[in-house]
Amino acid sequence: MVSSKQTQLKKGKQPSWIEMYLPKEVRPYAHLARLDKPIGSWLLAWPAFWSVALAADLESLPKMLAIFGWWAVWIRGAGCTINDYFDRNFDKKVERTKSRPLASGAVSPAQGLWWLAFQLFIGLGVLYQFNVLTLALAIVHVPFVFAYPLMKRITYWPQAFLGVMISWGALLGSSALKGSVVPSIAYPLYISSFFWTLVYDTIYAHQDKVDDAKAGIKSTALRFGDATKMWISWFGVGCIAALVIGGLILNIGLPYYVFVAIATGQLVWQIFTVDLLSPLDCGKKFVSNQWFGAIIFTGILLGRLFP
């Protein structure tokens with residue numbers, strides 16, 4: 001039998017750290033949680049990190065970032081697992097996804113559900129140290145995580161639902177530190193993250209648009225078609241406008257706006273240079289969004305340090 005490492009080498013791919021360092025029995029579960037592809041965890045974590053950076057004092061900041069980073073890794077893994085569970089029959093028809101553990105049979109549906117329960121337990125467990133509101137918000141978030149994969153079957157706007165779900169950390173960060181969802185902190189960040197998600201996940205959806213159309217999977221990529229760049233340009237405007245308005249409300253220092261300007265340039269670069277006919281380029285532009293999140297986070301910190 002050819003090992004997964006040998007198969008990857010034959011396809012011209014370098015084996016990930018999962019193949020190199022994890023026991024064979026564990027590898028399918030690590031792949032199911034996309035532990036070798038951290039971009040999804042970053043995208044879930046950044047709204048929480050932004051909110052924490054605005055709400056926390058410098059002494060508590062490292063601990064809070066570690067807690068929400070842990071939460072993001074495991075909840076994102078749970079989201080990938082439930083997505084693959086619901087989509088396992090569709091994934092078999094899509095070139096990019098047919099080798100996923102549930103689609104390929106490396107993990108059975110029952111095993112996938114047990115793995116899902118474990119990830120939710122670990123991800124939510126770390127939040128038990130916070131107030132009741134924060135824990136309640138985290139629990140309310142879970143049905144949105146479960147529902148997202150189903151949206152691709154009923155609407156051409158699943159990316160909007162993803163924006164609602166993946167921006168949740170903006171609410172949790174202020175709640176955990178302030179005891180309530182502080183509107184001046186949480187709402188501008190949530191709105192900005194929502195529009196940002198519409199930009200990057202529409203680009204992401206263009207990778208699979210041909211296979212998705214054949215399989216009956218809906219997306220904004222298929223909805224917008226040749227008008228995609230116009231649509232995501234307006235979403236980008238909404239994202240940046242919310243960040244600027246939030247900064248003005250909180251009276252954040254000048255460095256924040258400098259970094260928002262840099263992030264704007266990064267977003268403009270994505271939108272105007274992405275080749276929507278190239279799955280490879282769409283994937284690269286999607287992954288580059290980890291840097292957009294980092295730029296905004298840096299701007300928030302410096303804006304608070306140098307008001």
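Think of each number as a place in line: the chain as shown, counted from 1.
Just so you know, glycine gets a Cβ as well, placed from its N, Cα and C.
Quick look at what Swiss-Prot lists:
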- Asn83 to Asp: Reduces activity 93% and no effect on affinity for 4-hydroxybenzoate (MUTAGEN)
- Arg96 to Ala or Lys: Reduces activity 99% (MUTAGEN)
- Asp212 to Glu: Reduces activity 97% (MUTAGEN)
- Ser219 to Ala: Reduces activity 85% and decreases affinity for geranyl diphosphate 5-fold (MUTAGEN)
DSSP three-state assignment for Asp212 (mutagenesis position): helix
Asp212 (mutagenesis position) versus Ser219 (mutagenesis position) - Cα distance in angstrom: 8
Rounded distance in angstrom between the Cα atoms of Asp212 (mutagenesis position) and Arg96 (mutagenesis position): 11
Pairwise Cα distance for Asn83 (mutagenesis position)/Arg96 (mutagenesis position) [Å, integer]: 15
Asn83 (mutagenesis position): tally of other CB atoms within 10 A of its CB: 22
Local Cβ density at Arg96 (mutagenesis position) - other Cβ atoms counted within 10 Å: 12
Cβ-Cβ neighbours of Asp212 (mutagenesis position) (radius 10 Å): 20
Cβ packing number for Ser219 (mutagenesis position), 10 Å threshold: 23
Coarse DSSP state, helix versus strand versus coil, of Arg96 (mutagenesis position): coil
